[in-house]
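What Swiss-Prot says about this one:
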MUTAGEN   HIS9 to Ala  No gas vesicles
MUTAGEN   ALA10 to Asp  No gas vesicles
MUTAGEN   ILE11 to Ala or Asp  No gas vesicles
MUTAGEN   ARG44 to Glu  Very few gas vesicles
MUTAGEN   ALA45 to Glu  Very few gas vesicles
MUTAGEN   ALA46 to Glu  Very few gas vesicles
Amino acid sequence: MEPTKDETHAIVEFVDVLLRDGAVIQADVIVTVADIPLIGISLRAAIAGMTTMTEYGLFEEWDAAHRQQSEAFTTSPTADRRED
């Protein structure tokens, strides 16, 4: 009997690596008609977990503001009150 690898968890491993290490996608697209360039698009996207993003200096202010807002909401006296 030979060992086999379960392929059903490959997507989970991929997402784990993507969130932990991150990825940068860059694309340049030029739309032409009859060899005449009409539209130029330059795209750049960074995909990663928030921990990785803040380690690289991305979304630091956004993360800090949302953490502060969340902390203020959870410690407010109205957060513990339930509606009947």
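A Cβ is built for glycine as well, from the same backbone N, Cα and C atoms used for every other residue.
Where Swiss-Prot records a feature, it is marked here on the structure.
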residue	record	Cβ within 10 Å
HIS9	mutagenesis position	10
ALA10	mutagenesis position	10
ILE11	mutagenesis position	9
ARG44	mutagenesis position	9
ALA45	mutagenesis position	9
ALA46	mutagenesis position	14
What three-state secondary structure does DSSP assign to ALA10 (mutagenesis position)?
helix
